Amino acid sequence: MSQLTHINAAGEAHMVDVSAKAETVREARAEAFVTMRSETLAMIIDGRHHKGDVFATARIAGIQAAKRTWDLIPLCHPLMLSKVEVNLQAEPEHNRVRIETLCRLTGKTGVEMEALTAASVAALTIYDMCKAVQKDMVIGPVRLLAKSGGKSGDFKVEADD
């Protein structure tokens, strides 16, 4: 079983020392969902939201969140991201929005937390913009889809049934 890397022998939280690690290309993809009533989703799709373009705002929020992950998650390293993508897709057949994010860099530590943070904040932004018309929207699941690069190797979520 793997050890927790952010806990020292005394059980105290600490930031991992990555100074001896090799720089490699690292990439991570994550997803989040926001489920809502069909009327709320139609308002977003049709561009009838009084606050403006929900998808554009959520996309920018997700990008900003990826860049600020180190400031939100206490033991994350500040990273020089080379790419952040936030894609939003309405899924009317499920009354939801699917958010997929991608983060990439060449560095000494992975970008999983950045991809997850981008997806989470984009979802929260959709909720924030639409809460005036629907307060019982559901955010989730939020999950890592894939990661590549680094010592721990590659990971890809199993295909959904």
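We count from 1, first residue shown onward.
Yeah, the Cβs are placed from backbone N, Cα and C, and that goes for glycine too.
These numbers come from a predicted model, not from an experiment.
Experimental mutagenesis at this site is recorded by Swiss-Prot as ARG26 to Ala, annotated: Loss of activity by 80%. Neighbour count (other Cβ atoms within 10 Å of the Cβ, all protein chains): 22 for ARG26 (mutagenesis position). Under DSSP, ARG26 (mutagenesis position) is assigned to a strand (E or B) in the three-state scheme.
Cβ environment of LYS51 (mutagenesis position): THR57, MET129 lie under 8 Å away, each six or more residues apart in the same chain. In Swiss-Prot, a published mutagenesis experiment is listed as LYS51 to Ala, annotated Complete loss of activity.
Listed in sequence order, the residues of the same chain lying 6 or more apart from CYS76 (substrate binding site) and placing their CB within less than 8 Å of its CB are THR69, TRP70, MET113. According to Swiss-Prot, the substrate binding site annotation covers LEU75, CYS76, HIS77, MET113, GLU114.
Swiss-Prot documents HIS77 to Ala as a published mutagenesis change and attaches the note Complete loss of activity. Cβ neighbour count for HIS77 (mutagenesis position): 15 (other Cβ atoms within 10 Å of its Cβ, all protein chains included).
In sequence order, ALA28, ALA30, LEU144, LYS147 constitute the residues six or more apart from GLU112 (mutagenesis position) in its chain with CB-CB distances below 8 Å. In Swiss-Prot, the entry for mutagenesis GLU112 to Ala states: Complete loss of activity. The structure shown retains the original residue.
Under the three-state DSSP scheme, GLU114 (mutagenesis position) falls in the helix class. In Swiss-Prot, a published mutagenesis experiment is listed as GLU114 to Ala, annotated Loss of activity.
All protein chains included, ASP128 (active site) registers 15 other Cβ atoms within 10 Å of its own Cβ. Annotation comment: Swiss-Prot describes ASP128 as active site.
DSSP classifies LYS147 (mutagenesis position) as strand under the three-state reduction. For the published mutagenesis LYS147 to Ala, Swiss-Prot gives the following note: Loss of activity by 90%.
Taken residue by residue with DSSP, LYS51 (mutagenesis position) is part of neither helix nor strand, so it is coil.
In the three-state DSSP scheme, HIS77 (mutagenesis position) falls into the coil class.
Using CA atoms as reference points, the recorded positions ARG26, LEU75, HIS77, GLU114 were checked against ASP128 (active site), and the closest is GLU114. The substrate site is defined by LEU75, CYS76, HIS77, MET113, GLU114, and by the 8 Å test on Cβ atoms against their centroid, the other residues of the chain that qualify are THR69, TRP70, ILE73, LEU79, THR109. The Cβ of LEU75 has fewer other Cβ atoms within 10 Å than any other of the recorded positions LEU75, MET113, GLU114, LYS147. Spacing of GLU114 (mutagenesis position) relative to ARG26 (mutagenesis position) is 12 Å (Cα to Cα, whole number).
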